[in-house]
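A.B. asks: As annotated by Swiss-Prot, active site, charge relay system applies to Asp360, His392, with the evidence given as a curator's inference. For Asp46, Met199, the entry in Swiss-Prot reads substrate binding site. Under the heading Zn(2+) binding site, Swiss-Prot lists Ser198, Asp340, Cys355, His392, citing experimental evidence as support. One mutagenesis experiment named in Swiss-Prot is Asp46 to Phe, and its note says Has no effect on membrane binding or transacylase activity at acidic pH. Increases membrane binding and transacylase activity at neutral pH by 2-fold and 8-fold, respectively. Listed in Swiss-Prot is the mutagenesis experiment Asp46 to Ala or Cys, annotated as follows: Decreases membrane binding, phospholipase and transacylase activity at acidic pH. Quoting Swiss-Prot on the mutagenesis of Ser198 to Ala: Abolishes phospholipase and transacylase activity. Abolishes association with membranes. Quoted from Swiss-Prot, the note on the mutagenesis of Lys235 to Ala is: No effect on phospholipase activity. Abolishes transacylase activity. Has no effect on association with membranes. Recorded in Swiss-Prot as a mutagenesis result, Thr362 to Ala carries the remark: No effect on phospholipase activity. Strongly decreases transacylase activity and abolishes association with membranes.
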Amino acid sequence: MGLHLRPYRVGLLPDGLLFLLLLLMLLADPALPAGRHPPVVLVPGDLGNQLEAKLDKPTVVHYLCSKKTESYFTIWLNLELLLPVIIDCWIDNIRLVYNKTSRATQFPDGVDVRVPGFGKTFSLEFLDPSKSSVGSYFHTMVESLVGWGYTRGEDVRGAPYDWRRAPNENGPYFLALREMIEEMYQLYGGPVVLVAHSMGNMYTLYFLQRQPQAWKDKYIRAFVSLGAPWGGVAKTLRVLASGDNNRIPVIGPLKIREQQRSAVSTSWLLPYNYTWSPEKVFVQTPTINYTLRDYRKFFQDIGFEDGWLMRQDTEGLVEATMPPGVQLHCLYGTGVPTPDSFYYESFPDRDPKICFGDGDGTVNLKSALQCQAWQSRQEHQVLLQELPGSEHIEMLANATTLAYLKRVLLGP
């Protein structure tokens, strides 16, 4: 509650006390009432929140596949759907279909996919609703926030989205995100801290670059970036060429490749020329080398020409030279062998030999450090924090990460 002094009572206060009260009112931070912590919005990365699907399909790829369901079911993450044979059903349902005419994606016939839990944290705390440790994602961080006095679904909320798509196809999501931020500002008396991981940072940057500076100054207190692929990631070329099963032995890389290629967000995360040298060879074969200037031929040679169109659709979505326009805390992992380039004896349908560089195991250090360029391009602070030995996913539960986040939210 605010301090209300009735006019006829003011004269009864001693001069010293009146001066003290006025001084305290002037010095109070108008952005956040005393004793309150800033509300938090969590933005997950690629594969970083649950998806649900409902089926009414004209045909199926295998007699074991469900053709029709009465209600929505979890399509990501449900480990049972990734078993041999059943995974064919899963891929046919979760893939996107690219329309060359409209330059947009759509769901397969008879499949409807939705994102559960916008404004809640459950769909990004655990990717698997059974809450198995395999699917644990933001859980440790949210538990820490609760321990610091936050409440799930109130002053800490999740902003899940359809991570298969790039931002240009998720317009309603950004409208909902803006509305939620404004609502939290009103409910909790101050600007919001955005905490994003991996590709969620690119989504957040896309969002912030499209908001007026006055809006950002009012509603955003800080942006905490974890493992951001600002300049794209080298491993994307391997994902597109031969697939990547993320070391899950029951999933064949070529099997999962179809789904990975159909997600426009995959091509969006290819390395960018504002971070990488145009001379750098990312993929080497016995007959040809591919740099970032060779993407069109790369897509032709892997038999996925729609990928070149997807890249053209998404390459300019984020303006590299345009800073977010808010206080930025850029946390990045180092010291973990990270795929840097690939050599294929047989291209593209066999696993390559991998040359490693520095990074967090997924995001190359060169890409993560792109945020340094903004230090001279905005008035707001851009602070970098190295996380030595911190792997891309594990950094969310890293003690250093959590201690840093606590300082941002609650002070020293």
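Here the Cβ of each residue, glycine as well, is placed from N, Cα and C on the backbone.
Original residues only: the substitutions mentioned are not part of this model.
How about a rundown of where these features are and what they're close to?
C.D. replies: Residue density at Asp360 (active site, charge relay system): 28 other Cβ atoms are found within 10 A of its Cβ, drawing on all protein chains shown. DSSP classifies Asp360 (active site, charge relay system) as strand under the three-state reduction.
Cβ neighbour count for His392 (active site, charge relay system) (all protein chains, 10 Å cutoff from its Cβ): 22.
Met199 (substrate binding site) carries a helical DSSP state (H, G or I). Met199 (substrate binding site) is surrounded by 27 other CB atoms, counting those within 10 A of its CB over all protein chains shown.
For Asp340 (Zn(2+) binding site), applying a Cβ distance below 8 Å and a minimum sequence separation of six or more within one chain yields Ala234, Ile354, Cys355, Phe356, Gly357, Asn364.
When secondary structure is read from DSSP and collapsed to three states, Asp46 (mutagenesis position) falls in the coil class.
Cβ contacts within 10 Å of Asp46 (mutagenesis position), excluding its own Cβ and spanning all protein chains shown: 19.
There are 28 other CB atoms within 10 A of the CB of Ser198 (mutagenesis position), with all protein chains counted.
Counting only same-chain residues at least 6 apart in sequence, those with a Cβ under 8 Å from the Cβ of Lys235 (mutagenesis position) are Asp244, Thr338, Pro339, Thr362.
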A.B. asks: Within a 10 Å radius around the Cβ, which one of these recorded positions has the most neighbouring Cβ atoms: Cys355, Thr362?
C.D. replies: Thr362
A.B. asks: Taking the Cα of Met199 (substrate binding site) as the centre, which of the recorded positions listed as Asp46, Asp360, His392 lie within 10 Å of it?
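C.D. replies: Close recorded positions: Asp46.
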A.B. asks: Between Asp360 (active site, charge relay system) and His392 (active site, charge relay system), how far is it from one CA atom to the other, in Å?
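C.D. replies: With distance taken Cα to Cα, His392 (active site, charge relay system) is 5 Å from Asp360 (active site, charge relay system).
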A.B. asks: Cα-Cα separation of Asp46 (mutagenesis position) and Ser198 (mutagenesis position), in Å?
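C.D. replies: Per the Cα atoms, Asp46 (mutagenesis position) and Ser198 (mutagenesis position) stand 7 Å apart.
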